[in-house]
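The next block holds one structure in the form of structure tokens; read it before the comments.
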Amino acid sequence: MRVSRFNPRNRGFTLIELMIVVAIIGILAAIAIPNFIKFQARSKQSEAKTNLKALYTAQKSFFSEKDRYSDFANEIGFAPERGNRYGYRVSAAAGDCEVRNAADLPVPAAGVPCISNDSFRFGANSAIDDPTPVVARFVPQGAAGWNTTLGVQPTIADCPNCNFFAGARGNADNEATFDDWVIAGFEGSGQVGPCSEAGNVASGTPYNTRNDVACDGAAQ
């Protein structure tokens, strides 16, 4: 008996079937790739949270020895590892930032109120000249009357009846806008906005005043 060479089980895909498969893959990629990019950006935000907690611990340790806080990173021993995507603002006091744009960093001749992001590692175009975060969405709470002035408040002369407020600014997604964080030695609350979430913020807890990952291009 003659057997047909055209066994239905051996037939290939038709052009329409291939086009459907390609379309499905394209749809899945359109959904998955942006989510993956956002996941990567959120993982970069962990640097800011980790280093701000280290800054908080450094201030508390310094206070336990000196009965005061400090406006300067080098005085409290706050020095994030190289390769930092975020810059850090300890205070708004006079002085130059530690600019990380070279392999070797000069020994500071005075107090260092801020530390830049590592533009030597990420390139000159990544440099953040001023790592001062937006602070409008963080509201101090309690009867002590603390505010959002970066540094020791009211002044160092008021210590030990003093407190501190600090922050960070970076670029988590390599786009034009910044990702901003703050940390305080006092209680506060976050206010809902285009780029921020509402909620109580405990002392020593980093708060994302402008979430660059969640709202590219939106005004704060």
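FYI, residue positions are counted from 1 along the chain as it appears here.
Cβ atoms here come from the backbone N, Cα and C positions, even for glycine.
None of the noted substitutions appears here; every position holds its original residue.
A mutagenesis experiment is reported in Swiss-Prot for this position, A32 to V, and the note states: Complete loss of detectable cell-surface PilA; when associated with N-104.
For the published mutagenesis A32 to L, Swiss-Prot gives the following note: Deficient in S motility despite its ability to produce surface pili.
Residues near K49 (mutagenesis position) in space but far in sequence (CB under 8 A, at least 6 apart, same chain), listed by position: W181, P206. Under its mutagenesis entries, Swiss-Prot includes K49 to E with the note: Pilus-minus S phenotype.
Quoting Swiss-Prot on the mutagenesis of D104 to N: Complete loss of detectable cell-surface PilA; when associated with V-32. D104 (mutagenesis position) carries neither a helix nor a strand DSSP state and counts as coil. For D104 (mutagenesis position), the Cβ neighbour count at a 10 Å cut-off comes to 5, with all displayed protein chains included.
Under the three-state DSSP scheme, G193 (mutagenesis position) falls in the strand class. Residue environment of G193 (mutagenesis position) contains 18 other Cβ atoms, counted within 10 Å of its Cβ in all protein chains. For the published mutagenesis G193 to D, Swiss-Prot gives the following note: Pilus-minus S phenotype.
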